[in-house]
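Trainee: Below you'll find the structure I mean.
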Amino acid sequence: MGSCQSNENSEGNARNKEIEKQLNADKRAGSSIVKLLLLGAGECGKSTVLKQMQILHSNGFTEEEVNEKRAIVYNNTVSAMCTILRAMDGVLHLPLENGQKEAEKAIVMKVQENGEEGEALTEEVSKAIQSLWADPGVKKAFEMRSEYQLPDSAKYFLDNCQRISEPGYRPNDQDILYSRVATTGVVEVKFKIKELDFRVFDVGGQRSERRKWIHCFDNVESIIFITAISEYDQVLFEDETTNRMIESMQLFNSICNSTWFLSTAMILFMNKKDLFMEKIQRVNITTAFPDYEGGQNYEEAVSFIKQKFAELNLNPDKKTIYMHETCATDTNQVQLVISSVIDTIIQKNLQKAGMM
């Protein structure tokens with residue numbers, strides 16, 4: 001595992017240097033290059049949006065990428081169950097309702113302890129995960145997931161465990177969209193639309209990653225800032241004293257009003273609307289916004305959050321914030337939103353070139 005991590009870091013560093021070199025070259029290139037920067041706090045859905053752009057505009061995933069994602073899917077499936085089981089033993093103090101499933105728990109936990117969670121799921125491991133996922137105690141722990149760090153994709157992978165463990169399994173686009181590995185450094189997707197070369201960059205969302213890269217992108221055309229509106233009752237992975245929504249707003253404030261991006265268009269994706277729609281019925285947004293006095297319904301709550309973000313813009317006369325409610329794993333919905341964003345950017349480029 002240590003060697004694997006070292007290789008990943010080495011490859012990431014090489015990729016980052018290459019991208020930085022290309023960014024400098026782009027500054028000397030013509031105006032046909034349009035650079036978009038994806039920003040947001042960790043786990044907001046940036047990488048999923050980038051993967052959607054790859055599906056929609058860049059010929060999807062290569063066979064090599066699909067093979068890489070297979071190991072990530074296996075990892076995400078095992079890790080999801082192990083995270084729930086550890087939370088049951090720890091912060092939740094919840095037992096398995098069926099005590100006879102302790103043996104199955106040991107089988108799954110051993111996979112992670114041995115560092116084998118990225119390997120194909122054996123029939124024994126798959127059946128153990130499916131059996132545990134059906135346990136009422138595990139279901140209760142899942143419902144209490146805001147009290148510990150559980151990725152949003154956990155339910156998807158646990159629901160699909162049987163299919164994922166079949167011999168010859170090949171991840172489909174939806175599996176890849178839900179797959180999750182923390183972004184380090186910068187990841188890039190390129191595509192061409194109407195004679196414009198788009199280059200989209202996803203910068204790591206954890207605090208340490210953001211600090212490393214922000215200065216490299218002072219000449220981007222637009223920033224797509226992504227906030228996970230469903231995370232108003234959750235805390236950061238890297239700082240469990242900070243509310244995720246508040247962190248996201250603080251980051252948006254610093255980017256929107258940064259001297260690096262005074263003339264850069266701001267596009268706000270209010271992501272994970274599907275999870276927000278379900279959660280708002282159970283948990284009021286007063287968790288993050290004590291001054292909220294509206295109803296516990298989607299329309300009022302989203303409108304309030306939009307207003308909160310709009311108020312962070314210190315130059316509303318000069319800078320417009322384009323807001324979209326999104327579900328990054330819904331390809332059809334994301335296609336409509338991204339098409340709208342790209343059309344807006346193309347119009348601005350034509351205006352800049354004096355062609356409108």
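Just so you know, glycine gets a Cβ as well, placed from its N, Cα and C.
Every position carries its original residue.
Feature annotation from Swiss-Prot assigns domain 'G-alpha' to 32-356. What Swiss-Prot records for 40-47, 177-183, 202-206, 271-274, Ala328 is GTP binding site. A mutagenesis experiment is reported in Swiss-Prot for this position, Ser47 to Cys, and the note states: Loss of chemotactic responses. The annotation Mg(2+) binding site is assigned in Swiss-Prot to Ser47, Thr183 on the grounds of similarity to another entry. Quoting Swiss-Prot on the mutagenesis of Gly185 to Ser: In ky879; defects in GPCR expression in the AWC neurons. A mutagenesis experiment is reported in Swiss-Prot for this position, Gln206 to Leu, and the note states: Loss of chemotactic and osmotic avoidance responses.
Mind mapping these onto the model and telling me what they sit next to?
Mentor: On the 0 to 100 pLDDT scale, the domain 'G-alpha' (32-356) averages 91 in the predicted structure.
Of all Cβ atoms in the shown protein chains, 23 besides its own fall within 10 Å of the Cβ of Ser47 (mutagenesis position).
In this structure, Gly185 (mutagenesis position) belongs to neither helix nor strand by DSSP; it is coil.
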Trainee: Any idea what DSSP makes of Asn271 (GTP binding site), helix, strand or coil?
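Mentor: SS state of Asn271 (GTP binding site) = strand.
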Trainee: Per DSSP, to which secondary structure element type does Ser47 (mutagenesis position) belong, with helix, strand and coil as the options?
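Mentor: SS state of Ser47 (mutagenesis position) = helix.
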Trainee: Distance check, please: Cα of Ser47 (mutagenesis position) against Cα of Thr183 (Mg(2+) binding site), rounded to an integer number of angstrom.
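Mentor: About 8 Å separates the two Cα atoms.
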Trainee: Do you see any of the binding-site residues Gly40, Val203, Ala328 whose C-alpha is within 10 Å of Gly185 (mutagenesis position), and which ones?
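Mentor: Within 10 Å Cα-Cα: Val203.
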